[in-house]
Amino acid sequence: MVSASHPEALAAPVTTVATLVPHNATEPASPGEGKEDAFSKLKQKFMNELHKIPLPPWALIAIAIVAVLLVVTCCFCVCKKCLFKKKNKKKGKEKGGKNAINMKDVKDLGKTMKDQALKDDDAETGLTDGEEKEEPKEEEKLGKLQYSLDYDFQNNQLLVGIIQAAELPALDMGGTSDPYVKVFLLPDKKKKFETKVHRKTLNPVFNEQFTFKVPYSELGGKTLVMAVYDFDRFSKHDIIGEFKVPMNTVDFGHVTEEWRDLQSAEKEEQEKLGDICFSLRYVPTAGKLTVVILEAKNLKKMDVGGLSDPYVKIHLMQNGKRLKKKKTTIKKNTLNPYYNESFSFEVPFEQIQKVQVVVTVLDYDKIGKNDAIGKVFVGYNSTGAELRHWSDMLANPRRPIAQWHTLQVEEEVDAMLAVKK
């Protein structure tokens, strides 16, 4: 009866309970549910920011992939470096620090060992430092030269044959030499002969013969000198070796042919006059010969103060006659003048092998006569380095060929020019 007459009253508590239960359940929310809410909010915020970026989705994905790859690569490199350092430290400990030796230590060690070895050698041989210095050095091998000698009694001529050389030392950077031979008689040095230069060889074959006009009655007082040189276009020619043959020791009843070892050359007693460098250029089509006086060096001192006032004269000659004359400016108070002055001569092609260019270096004097320091000539009937220079010019038309020449005594050059008229 009671339940039937008050149905609302019975239902009310149930409703109240139903509404209270959820209310009470939200208050003690679990930690897991709070984290999920925070993550969802962060995710929602990230997505909102992502949508604001003005890039297509595929571009964003590509950027993300590249970033991940960079991070992974950096981590890999760091790990590898750490492992490598540990490995090296371990090896260093095992080897006792051998890797710490640098090149300086190695060189110092080598030097110490070398010094010690020398001391040990001295101890074994029983030689002191003083005794070792006094020990004669082994004679340097300079090669050898084959030559022949004969005398023509009918014409009063000494015939000298330069056949070949062998086992010459290498004086050039390439391990070879450019040898040639000078031949002359002492005490008269005025007449000298030279063979052709043989390029890049230590065993040249010359097969050249030279003739000296000497009466047999005077031959006994002469000494024949044969000297082997290494040719160098831009500096002084180096002498390899020489030997002397006194004529009073030779039996001219038959032809002499023999090998002789080259000896170290004696220092030349002749006074040094200096060297001059000039270039030659010939243009056959225009018939134009150009001589450029470049410079001179180590000239002889002519003035009281130990210097000179040098200038250069150039003569074009043919058959002993002076065809043209030119001269440079004067350089004051110097033994190493620089000129770089050019002079041209008209020489037809058919005459180029008949002319001579005579170059004379003089010391200028305001009051007295200008004294010649030295002289040289190239061209017709020249010999040695001068002939080679002239030949190189003719072999290379239109191209300037520069070369150094050793100045000679004026009287000697004039005598040669007079003979070769």
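Cβ atoms here come from the backbone N, Cα and C positions, even for glycine.
Features of the protein shown, as given by Swiss-Prot:
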- Met47 to Phe: Slightly increased binding of fragment 1-53 to BoNT/B heavy chain (MUTAGEN)
- Leu50 to Ile: Increased binding of fragment 1-53 to BoNT/B heavy chain (MUTAGEN)
- 141-260: domain 'C2 1' (DOMAIN)
- Leu171, Asp172, Asp230, Asp232, Asp238: Ca(2+) 2 binding site (BINDING)
- Arg233 to Gln: Impaired Ca(2+)-affinity (MUTAGEN)
- Met302 to Lys: Fails to localize at nerve terminals (MUTAGEN)
- Asp303 to Gly: Fails to relocalize to nerve terminals after stimulation of neurotransmitter release (MUTAGEN)
- Asp303, Asp309, Asp363, Asp365: Ca(2+) 4 binding site (BINDING)
- Asp303, Asp363, Asp365, Asp371: Ca(2+) 5 binding site (BINDING)
- Asp365 to Glu: Fails to relocalize to nerve terminals after stimulation of neurotransmitter release (MUTAGEN)
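Taking the features listed in Swiss-Prot, we show where each one sits on the structure.
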residue: Met47; record: mutagenesis position; DSSP class: helix
residue: Leu171; record: Ca(2+) 2 binding site; DSSP class: coil
residue: Asp230; record: Ca(2+) 2 binding site; DSSP class: strand
residue: Asp238; record: Ca(2+) 2 binding site; DSSP class: strand
residue: Met302; record: mutagenesis position; DSSP class: coil
residue: Asp309; record: Ca(2+) 4 binding site; DSSP class: coil
residue: Asp363; record: Ca(2+) 4 binding site; DSSP class: strand
residue: Asp371; record: Ca(2+) 5 binding site; DSSP class: strand
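Asp309 (Ca(2+) 4 binding site) and Met302 (mutagenesis position) have their C-alpha atoms 8 Å apart, to the nearest angstrom. Distance between Cα atoms for Asp303 (mutagenesis position) and Asp232 (Ca(2+) 2 binding site): 31 Å, as a whole number. The Cα atom of Arg233 (mutagenesis position) lies nearest to that of Asp172, taking the recorded positions Met47, Asp172, Asp363, Asp371 as the candidates. Closest to Asp365 (mutagenesis position) in space, going by CA atoms and restricting to the recorded positions Met47, Leu171, Asp172, Met302, Asp371, is Asp371. In the predicted model, the domain 'C2 1' (141-260) has a mean pLDDT of 90.
The recorded positions listed here are Asp230, Asp238, Asp365; among them, Asp230 has the most other Cβ atoms within 10 Å of its own Cβ. Neighbour counts of Cβ atoms within 10 Å were compared across the recorded positions Met47, Leu171, Met302; the minimum falls on Met47. Here the C-alpha separation of Asp363 (Ca(2+) 4 binding site) and Asp371 (Ca(2+) 5 binding site) works out to 5 Å.
Put simply, Met302 is the one of the recorded positions Met47, Asp230, Met302 whose Cα lies nearest to the Cα of Asp371 (Ca(2+) 5 binding site). Under a cutoff of 8 A between CB atoms, and with a sequence separation of 6+ in the same chain, the neighbours of Asp232 (Ca(2+) 2 binding site) are Asp178, Asp238.
Helix, strand and coil residue tallies for the domain 'C2 1' (141-260), in that order: 7 helix, 61 strand, 52 coil [DSSP]. Between the CA atoms of Met47 (mutagenesis position) and Leu171 (Ca(2+) 2 binding site) there is a gap of 85 Å, rounded to the nearest whole number.
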